[in-house]
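Asker: Dumping what Swiss-Prot says about this protein:
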DOMAIN    2-77  domain 'Lipoyl-binding 1'
MUTAGEN   Lys43 to Gln  No effect on ODH and PDH activity; when associated with Q-162
DOMAIN    121-196  domain 'Lipoyl-binding 2'
MUTAGEN   Lys162 to Gln  No effect on ODH and PDH activity; when associated with Q-43. Strong reduction in the catalytic efficiency of ODH and slight reduction in that of PDH; when associated with Q-278
DOMAIN    237-312  domain 'Lipoyl-binding 3'
MUTAGEN   Lys278 to Gln  Strong reduction in the catalytic efficiency of ODH and slight reduction in that of PDH; when associated with Q-162
ACT_SITE  Asp649  active site
Amino acid sequence: MAFSVEMPELGESVTEGTITQWLKSVGDTVEVDEPLLEVSTDKVDTEIPSPVAGVILEIKAEEDDTVDVGGVIAIIGDADETPANEAPADEAPAPAEEEEPVKEEPKKEAAPEAPAATGAATDVEMPELGESVTEGTITQWLKAVGDTVEVDEPLLEVSTDKVDTEIPSPVAGTIVEILADEDDTVDVGAVIARIGDANAAAAPAEEEAAPAEEEEPVKEEPKKEAAPEAPAATGAATDVEMPELGESVTEGTITQWLKAVGDTVEVDEPLLEVSTDKVDTEIPSPVAGTIVEILADEDDTVDVGAVIARIGDANAAAAPAEEEAAPAEEEEPVKEEPKKEEPKKEEPKKEAATTPAAASATVSASGDNVPYVTPLVRKLAEKHGVDLNTVTGTGIGGRIRKQDVLAAANGEAAPAEAAAPVSAWSTKSVDPEKAKLRGTTQKVNRIREITAMKTVEALQISAQLTQLHEVDMTRVAELRKKNKPAFIEKHGVNLTYLPFFVKAVVEALVSHPNVNASFNAKTKEMTYHSSVNLSIAVDTPAGLLTPVIHDAQDLSIPEIAKAIVDLADRSRNNKLKPNDLSGGTFTITNIGSEGALSDTPILVPPQAGILGTGAIVKRPVVITEDGIDSIAIRQMVFLPLTYDHQVVDGADAGRFLTTIKDRLETANFEGDLQL
């Protein structure tokens with residue numbers, strides 16, 4: 001029996017939707033909940049799933065058609081009904097009887113765990129990374145030929161126009177062949193690597209040994225040297241530093257060491273877990289070797305760039321203290337002593353000495369003049385003595401690739417004027433992908449179109465003004481630092497500042513219902529909402545989205561933290577549902593993520609307010625205790641509140657902000673952490 005697929009209700013007050021793209025065609029077989037098409041409204045862009053399993057018999061609305069909610073857009077039936085495209089109209093009235101058998105048929109057992117690869121190599125294909133995504137660009141291989149991988153262990157990083165993600169291994173085994181290089185753009189379904197067992201690795205490994213003549217001596221002795229960009233540590237220990245983990249992040253807290261002194265590690269094998277106020281992440285080993293010293297303990301907060309460990313070989317473990325005494329002298333033997341490297345690699349340096357470029361034939365330590373390079377490319381450049389400032393990248397957006405470094409090392413790209421001073425443009429917060437936008441005119445996406453329309457409209461129909469309060473976050477910062485490890489262990493989510501802001505704002509909205517309100521100019525009525533449905537602004541590659549935490553007044557801080565992470569993740573991966581973007585009564589936007597101290601956020605009616613949270617910065621402040629003034633270093637933040645004067649008066653806005661300020665400065669959140 002055929003089933004009519006109707007345009008669903010995609011949010012409050014939404015009466016129609018525009019079909020932007022059909023993901024299936026007539027004759028295609030679909031499963032229950034498999035995406036059929038993409039629909040756009042003035043509130044959301046979303047995929048419409050199939051309500052039943054079967055074959056698409058007829059499509060009744062074309063792309064770019066605007067269809068009323070409840071309008072029939074397609075007919076789905078059985079395969080033997082395909083020729084009878086005229087029949088579905090009579091069969092549509094009885095969907096209830098169809099749904100039971102239809103939903104029972106397609107149910108499939110969960111896919112069994114991927115088996116280990118056998119001697120016959122298993123193909124690793126470029127996966128489908130989203131609807132309408134047909135290709136992906138390999139940004140970095142995390143493994144090399146000869147490496148052993150487990151099921152679901154990350155193999156490589158891939159970038160598309162919708163998402164950057166890691167691709168896991170479908171099987172356990174040994175990588176016997178890599179068929180696509182970094183920066184290659186590969187079609188979905190194309191084979192990018194092969195995984196087999198150790199025996200299967202023997203033959204392909206020899207085939208891959210030929211591309212770069214310089215790498216042959218390295219690959220002949222240990223098979224671990226498949227990734228020449230990251231050399232193994234030698235007898236002289238290599239410093240492991242606290243990396244820069246985001247813009248404006250100056251320090252990180254070590255939450256857990258995953259390795260101990262004496263442990264052997266491979267390149268990119270996780271060493272420790274680090275937490276900042278923006279991210280929790282694992283820090284990989286920059287070299288292969290043995291951990292000879294750990295210089296920072298768990299729960300220590302360490303500045304970016306500080307040495308936290310040292311890695312050498314087994315011999316280096318015996319006397320790490322002696323190696324520390326002369327780090328400058330160690331660096332020379334590291335490059336000259338390794339037996340794995342033939343003298344052949346020192347010759348290019350001598351030749352370079354006869355050219356103007358030789359004066360700068362070392363890697364720029366800061367890399368500020370370089371558009372963008374991966375850590376592996378930077379290590380390769382250091383190994384071959386190539387100054388990245390003199391290399392012209394051939395990758396996307398001028399990105400320097402491995403091939404560019406090798407070409408420069410071979411003297412293929414060494415112009416006489418390379419040593420000339422280069423303008424030190426900043427690369428902080430620069431997305432090299434955006435370089436291709438220069439000099440072009442492009443149609444905006446749906447999110448940008450809606451944002452442009454709604455923000456201009458909001459300024460025309462509401463009386464917006466902004467009030468700014470300053471809040472001392474020192475006590476919250478101390479409470480957060482003290483409880484972060486226990487919070488992560490118990491609740492499985494990082495404790496950032498945002499849940500504290502959300503908790504304080506939600507409580508203030510309950511206490512000040514005149515701010516959690518909406519004004520109807522036509523009926524001259526004010527609605528005071530019973531629930532606090534808090535919109536959270538999320539920066540996504542496609543643009544700004546504001547998903548909603550419904551009934552936020554009923555949530556604890558752990559529940560708020562989990563809701564924020566969930567909504568942000570689904571926003572960036574195009575997984576939001578229509579209800580996630582509707583019903584908001586107030587908005588919070590984190591304007592401080594890139595260091596902004598303040599802003600004037602734009603509210604979108606029917607909401608009456610939006611609160612910005614600026615960057616939390618340490619600065620000297622006059623404080624008064626027991627009637628005595630003193631100057632102290634405090635962690636301060638600005639909270640700009642934009643509100644609609646049709647709904648809220650200035651004095652009421654001030655009282656609302658004062659309530660938030662008092663809650664945050666008092667910082668009595670211990671009971672709210674549920675530890």
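Cβ atoms here come from the backbone N, Cα and C positions, even for glycine.
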Asker: Tell me the coarse DSSP state (helix, strand, coil) of Asp649 (active site).
Answerer: coil
Asker: What are the helix, strand and coil residue counts for the domain 'Lipoyl-binding 2' (121-196) according to DSSP?
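Answerer: Going by DSSP assignments, the domain 'Lipoyl-binding 2' (121-196) contains 0 helix, 39 strand, 37 coil.
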Asker: Just to confirm: which same-chain residues, 6+ apart in sequence, have a Cβ under 8 Å from the Cβ of Asp649 (active site)?
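Answerer: Spatial neighbours, sequence-distant, of Asp649 (active site): none.
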Asker: Summarise the domain 'Lipoyl-binding 1' (2-77) by DSSP state, stating how many residues are helix, strand and coil.
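Answerer: Counts, helix then strand then coil: 0 helix, 39 strand, 37 coil.
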